[in-house]
Amino acid sequence: MMPFSVLQVKRLQLELITPAKPTLQETKFLSDIDDQEGLRFQVPVIMCYKDNPSLNKNCNPVKVIREALSRALVYYYPLAGRLKEGPNRKLMVDCNGEGILFVEASADVTLEQLGDKILPPCPLLEEFLFNFPGSDGIIGCPLLLVQVTCLTCGGFILALRVNHTMCDAPGLLLFLTAIAEMARGAHAPSILPVWERELLFSRDPPRITCVHHEYEDVIDHSDGSYASSNQSNMVQRSFYFGAKEMRVLRKQIPPHVISTCSTFDLITACLSKCRTLALKINPKQAVRVSCVVNARGKHHNVRLPLRYYGNAFAFPTAVSKAEPLCKNPLGYALELVKKAKATMNEEYLRSVADLLVLRGRPQYSSTGSYLIVSDNTRAGFGDVNFGWGQPVFAGPAKALDLISFYVQHKNNTEDGILVPMCLPSSAMERFQQELERITQEPKEDICNNLRSTRIMSMM
């Protein structure tokens, strides 16, 4: 395929999309999980679609999605409002129907020419999701920005940015599914959303009943190379975990342990160890890795409606000194991850809400020795069909400082998991070297395989 030299994206005037029908004018409180400091940011998501004339001949994706957005906002009308802050930093949404931001764009490039540049960390994100001045705040700003960019091949890219205080990944998926159903001609969403944020208010009186390492004040004893405030120092790359990498990692774990661990657990243990080595963290420093655990469903005993689209998760945290994490076999890190995840239940989530209220809605720990991982491989973004079939890729567009998202990705002929990482430039090369070392097949195994691949970094 012919590569493109300079991408030219033409944008039309920014619009405000309002609900298609009048909606309630009211004020709704966010939950005490929603409005914590650590969720007061915007999350970028990118979704890429091929042309599919057999399904949607002569249809304009911009027109279809614009109209579907407006109709879906009738049911998700709080997203068309604006946040305001009350006493004790309590967030609430003014459901005033002002609307979400929408922009139509076109680019002189095909999806094939873009290739891996649509994958996280998407180097063209600023072109496909332009940051309009003043649009990325938390209080008093639009809660959603959507840009639909039509490509010369007939395909298109839908990129969006959502205020994380309003919804998590499953909640956003409910909204996107509603838009997709409307785009395909439905009169109403198949799943009608519920607000009910009071279900995750703090208790009266609030009481902290669990240990929450994720919100502890931490003194950073590292060499200072990880300075998240200095974004010029940070670089992003994505790393692919396919069948070969997972096979090598599993061989390093005792049989009685591997039988009860998930792919997520194993990758998280691997990343935690390699990242700690790459950052050269002080051996006596406590290292933390938090796993975002969804509270929905029967597994964690949290009674929430399936139609709930607010934030319904916690990040239980594994803690270890850097020295044993680096020196012990991979199984040590794996056991830490499994034990941390096992602490998640309804009591844990209630205790988080109470802690946040009692301590003024604090930020989670933000030192370089801390990593947050979120499994989006089953979030369902790849099933969102606006009438052009399933997306070529759909998911978070990049890592966010300390946060890495696991996304499903097909590399050549196999399905695997892509993990974007954000690290200081000085540590990124060491991280890749450690990752290649820990996922390298022993020589005797390589001889037994016709083909061997290594960890792939995607710039």
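Note that Cβ sites are derived from N, Cα and C of the backbone, with glycine treated the same way.
Residue environment of HIS164 (active site, proton acceptor) contains 21 other Cβ atoms, counted within 10 Å of its Cβ in all protein chains. DSSP assigns HIS164 (active site, proton acceptor) to coil in the three-state reduction, outside any helix or strand. Among the features that Swiss-Prot reports, active site, proton acceptor is placed at HIS164 (among others), with the record citing similarity to another entry.
Other Cβ atoms within 10 Å of the Cβ of ASN385 (active site, proton acceptor), summed over all protein chains shown, number 17. As annotated by Swiss-Prot, active site, proton acceptor applies to ASN385 (among others).
The natural variant ARG307 to Gly is recorded by Swiss-Prot, whose note states: In strain: cv. Royal Gala. Other C-beta atoms found within 10 angstroms of the C-beta of ARG307 (variant position) number 14, with every protein chain shown included.
Geometry remark: HIS164 (active site, proton acceptor) versus ARG307 (variant position), CA distance 17 Å.
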